[in-house]
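Features reported for this protein in Swiss-Prot:
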BINDING   MET94, GLU102, TYR205  brevianamide F binding site
MUTAGEN   GLU102 to Gln  Abolishes tryprostatin B synthase activity
BINDING   ARG113, LYS201, TYR203, LYS294, TYR296, GLN380, TYR382, TYR446, TYR450  dimethylallyl diphosphate binding site
MUTAGEN   GLY115 to Thr  Retains ability to consume brevianamide F but mediates formation of a different product that carries a reverse prenyl moiety at the C-3 of the indole nucleus
MUTAGEN   HIS279 to Phe  Slightly affects tryprostatin B synthase activity
Amino acid sequence: MPPAPPDQKPCHQLQPAPYRALSESILFGSVDEERWWHSTAPILSRLLISSNYDVDVQYKYLSLYRHLVLPALGPYPQRDPETGIIATQWRSGMVLTGLPIEFSNNVARALIRIGVDPVTADSGTAQDPFNTTRPKVYLETAARLLPGVDLTRFYEFETELVITKAEEAVLQANPDLFRSPWKSQILTAMDLQKSGTVLVKAYFYPQPKSAVTGRSTEDLLVNAIRKVDREGRFETQLANLQRYIERRRRGLHVPGVTADKPPATAADKAFDACSFFPHFLSTDLVEPGKSRVKFYASERHVNLQMVEDIWTFGGLRRDPDALRGLELLRHFWADIQMREGYYTMPRGFCELGKSSAGFEAPMMFHFHLDGSQSPFPDPQMYVCVFGMNSRKLVEGLTTFYRRVGWEEMASHYQGNFLANYPDEDFEKAAHLCAYVSFAYKNGGAYVTLYNHSFNPVGDVSFPN
């Protein structure tokens, strides 16, 4: 039986009451923190209200945001007076605009997640060119604040996947070894449960480590997982995933290119030449015996035929749930009018002030290694919708919500989404949602939106 339809209530206030009340009593640590708060906290507050969090839980999460997250966002973005481009010194690999903050909305469960790339004023400078120090400090602070956070998995994966000081020095002395603009190695996220508990996650991107050691991303990721998985909980699922990756590398299951194949970018060269390439992993920061691992891979062929191949592991995963999920995924793809083509890794970021129309990137999948009896890890698809018209995308999502019986979401989501961006021209905006993910869990659709989470304030705002 499919899960109950998710909650969604209208929330269009420019200054939601919890945000307004806290703003009147906060002593900020710096002007940067104050500006980050007013640029982001109203969006978070509206998301919590519209997703029907209890009022006391809303205040708890906004307070957590102020005390833990704001100090980790680093210097506030600056607007270039000549180009009008708004950007931070450190370009975060978490967000295509380079910003270090992203709120995502799991609409299937009406749950909100806060993604953070913790930074300092030194991040991206010669003192800390790959931002290796601040994420650990941030997570250690989170572990002191939040019950149940266990950093064992973080330390284990950090040792295997993050460059050392000596390796950082090699990359600085030899810049041609790693020319990709995507330099983030550790990202973080907090799932805000409606009970008031928080699930903290860490994400590891080993491309700098790959460049300096000469080991492939796949080799680094797979060996790190096997090293921490001492009881072999993930072995069957991981081995089947590796077999699929190897078949793809040998040229099996590959459709014809649907568009003129563009040349590889500098970011592409950090990965396998195969169109389907291992990318990064994430882990829950709970006690190791309960921690899940998700293995992420990207696909440059963005079309439904390739989605179906990955979803079924080349036709090997064909249990009833997999096929029901695939049928629903086909409707989802059609409803959002997903574009298709061959998309390389972007040449660089699309900072605020640049045109986002037509911006393209590969799609991604994560494979959930959970230690269950299932021989294949459950996949979740992420399609890049940055560069597609944001209003049309939300209209397509509304069509899908009605298709699956999410009437409250269909009635209120579009208005709630647009309320987060009061100064945007929705006929032109193409950057308000970066990715949409789809999975099939517990007999129903599982959809998450990764949304733009920043409205500039003060002298950084766009001129009228």
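Including glycine, each Cβ sits where the backbone N, Cα and C put it.
In this structure the noted substitutions are not present, so the sites keep their original residues.
Feature map: Swiss-Prot annotations on the structure.
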| residue | record | Cβ contacts under 8 Å, 6 or more apart |
| --- | --- | --- |
| MET94 | brevianamide F binding site | PRO100, GLU102, GLY115, VAL116, ASP117, SER184, LEU187 |
| ARG113 | dimethylallyl diphosphate binding site | PHE103, SER104, ASN105, ASN106, ALA189, MET190, ASP191, LEU192, THR448 |
| TYR203 | dimethylallyl diphosphate binding site | ILE186, LEU187, THR188, ALA189, PHE280, LEU281, SER282 |
| TYR205 | brevianamide F binding site | GLY93, LEU161, TRP182, SER184, GLN185, ILE186, LEU187, HIS279, PHE280 |
| TYR296 | dimethylallyl diphosphate binding site | PRO278, HIS279, PHE280, LEU281, SER282, MET364, PHE365, HIS366, PHE367 |
| TYR382 | dimethylallyl diphosphate binding site | MET363, MET364, PHE365, HIS366, TYR435, VAL436, SER437, TYR450 |
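For the brevianamide F site, whose binding residues are given in the record as MET94, GLU102, TYR205, the maximum C-alpha distance rounds to 17 Å. In the three-state DSSP assignment, the secondary structure recorded for MET94 (brevianamide F binding site) is coil.
A sphere of 10 angstroms centred on the C-beta of HIS279 (mutagenesis position) encloses 23 other C-beta atoms. The Cβ of GLY115 has fewer other Cβ atoms within 10 Å than any other of the mutagenesis positions GLU102, GLY115. Counting every protein chain shown, 23 other Cβ atoms lie within 10 Å of the Cβ of TYR450 (dimethylallyl diphosphate binding site). Under the three-state DSSP scheme, TYR382 (dimethylallyl diphosphate binding site) falls in the strand class. The secondary structure of TYR203 (dimethylallyl diphosphate binding site), as reduced to three states from DSSP, is extended strand.
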